[in-house]
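Asker: Would you mind keeping the following structure in view while I ask a few things?
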Amino acid sequence: MQLSFILTSSVFILLLEFVKASVISNPFKPNGNLKFKRGGGHNVAWDYDNNVIRGVNLGGWFVLEPYMTPSLFEPFQNGNDQSGVPVDEYHWTQTLGKEAASRILQKHWSTWITEQDFKQISNLGLNFVRIPIGYWAFQLLDNDPYVQGQVQYLEKALGWARKNNIRVWIDLHGAPGSQNGFDNSGLRDSYNFQNGDNTQVTLNVLNTIFKKYGGNEYSDVVIGIELLNEPLGPVLNMDKLKQFFLDGYNSLRQTGSVTPVIIHDAFQVFGYWNNFLTVAEGQWNVVVDHHHYQVFSGGELSRNINDHISVACNWGWDAKKESHWNVAGEWSAALTDCAKWLNGVNRGARYEGAYDNAPYIGSCQPMLDISQWSDEHKTDTRRYIEAQLDAFEYTGGWVFWSWKTENAPEWSFQTLTYNGLFPQPVTDRQFPNQCGFH
């Protein structure tokens, strides 16, 4: 009897210790996702359950995009002839050569985003930035034309973020061979990320990022590392992509880091990733990044404003059902695809019927200058922004694309805010509860 009691007590104590240890290292959300991993002196500096991300992307800084900074690409244009204009950063650096490209980019990196931008971002009520960067900032392939030097500015940015109480995702925006063929991957119309050594090189680059920015030195600032921006699921091998995500996750955790791992949804439907990288499989602190745009097909562009808002609201309902934490890591105010070179150099706009066999909807001319927008378009834009904010804040929050552009107002947080179209404060609503969440 006594021996039985001692054994029972011992089992109970062991069970209690196991439960305590599990709770300390694996505090679960009700849906089975992990909130934090505590212990070992580590705390994640962001509570994805209870805090709402309100942020901007620092686009066009370390990865050039022709529509964001056309002034860097227009010198190659000959009148209306765009045939000599590089279509992406790869061809831009290749055309200029390393010396000239480096000189121009050093000036660009030191001026496009400065400490003053971080102060403004904070003063406007934002708490977060997502920083896109290409693999070439960390490792060059043989014969790559890219130039390096981005990392010193990335590290300045992390310091400016810390000083202004802003949290950061470091987002690997371009992989060798390109993961999507978009110009914002560095290399347009290429889909070779999964060929040759490209996936392994990407993992090597991620390992460098993990060791530099995934540890204690930046744990108060970096609240996520995004393994890869917008891998184009429909043209990639999804089994290989999942293995890449798993390898990236394991690589980060093997460094001892508790930093959340961010995976983009690869343009799959809501819920696709629910059973991948789960606590049940021993993976934790995983966030799914969804991007929300409604301008990259003729069908989307032809929607009226009520339809645009309905789609945005449904995003919120669908995202809420997912088992992982999720964030709208990119979105914009765009109701047209009119920004010059948005669809790529030497490509027109669907809105004008000048690209992708899309039907003509209207002229792009007034859309390029916010002072020429009609009152109706301004109202529609404000309504659309507010609906998206409501939808995204129904879950983990939002990261607007982008903080600034040279002359693409639908894509510039600064321009929209200073013209009264983006709410200020960001919680202000002229059109409250459009989605009926409350």
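Every residue number used here counts from 1 along the chain in the order it is shown.
Cβ atoms here come from the backbone N, Cα and C positions, even for glycine.
Sharing the feature lines straight out of Swiss-Prot:
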ACT_SITE  Glu230  active site, proton donor
ACT_SITE  Glu330  active site, nucleophile
BINDING   Glu65, Tyr67, Glu230, Tyr293, Glu300  substrate binding site
MUTAGEN   Phe182 to Ala  Decreases catalytic activity. Impairs catalytic activity; when associated with Ala-296
MUTAGEN   Phe296 to Ala  Impairs catalytic activity; when associated with Ala-182
MUTAGEN   Phe296 to Trp or Ile  Decreases catalytic activity
MUTAGEN   Glu330 to Gln  Impairs catalytic activity
MUTAGEN   Glu330 to Ser  Impairs catalytic activity; when associated with Ala-267
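If you look at the structure here, what lies around each of the features I listed?
Answerer: Within the same chain, the residues at least 6 positions away from Glu230 (active site, proton donor) whose Cβ sits under 8 Å from its Cβ are Gln179, Asn180, Phe182, Asn184, Ser185, His264, Ala266, Phe267, His291, listed in sequence order.
For the recorded site, Glu330 (mutagenesis position), the DSSP three-state label reads strand.
DSSP gives Glu230 (active site, proton donor) a coil state; it is part of no helix or strand.
Of all the Cβ atoms in the protein chains shown, 20 others lie within 10 Å of the Cβ of Phe182 (mutagenesis position).
For the recorded site, Phe296 (mutagenesis position), the DSSP three-state label reads coil. Close to Phe296 (mutagenesis position) in the fold, though at least 6 residues off in sequence, lie Asp337, Asn343, Arg350, each with a CB less than 8 Å from its CB.
Long-range neighbours of Glu330 (mutagenesis position) (same chain, six or more residues apart, CB within less than 8 Å of its CB): Asn57, Arg130, Asp289, His291, His292, Tyr293, Val399, Trp401.
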Asker: Within 10 Å of the Cβ of Glu65 (substrate binding site), how many other Cβ atoms can you find? Include all protein chains, please.
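Answerer: There are 27 of them.
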Asker: Grab the substrate binding residues from the record (Glu65, Tyr67, Glu230, Tyr293, Glu300) and give me their largest CA-CA distance in Å.
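Answerer: Looking at Glu65, Tyr67, Glu230, Tyr293, Glu300 as a set, their Cα atoms extend up to 23 Å apart.
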Asker: Out of these binding-site residues, Tyr67, Tyr293, which one has the fewest other C-beta atoms within 10 Å of its own C-beta?
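Answerer: Selected from the binding-site residues Tyr67, Tyr293 on minimum Cβ neighbours within 10 Å: Tyr293.
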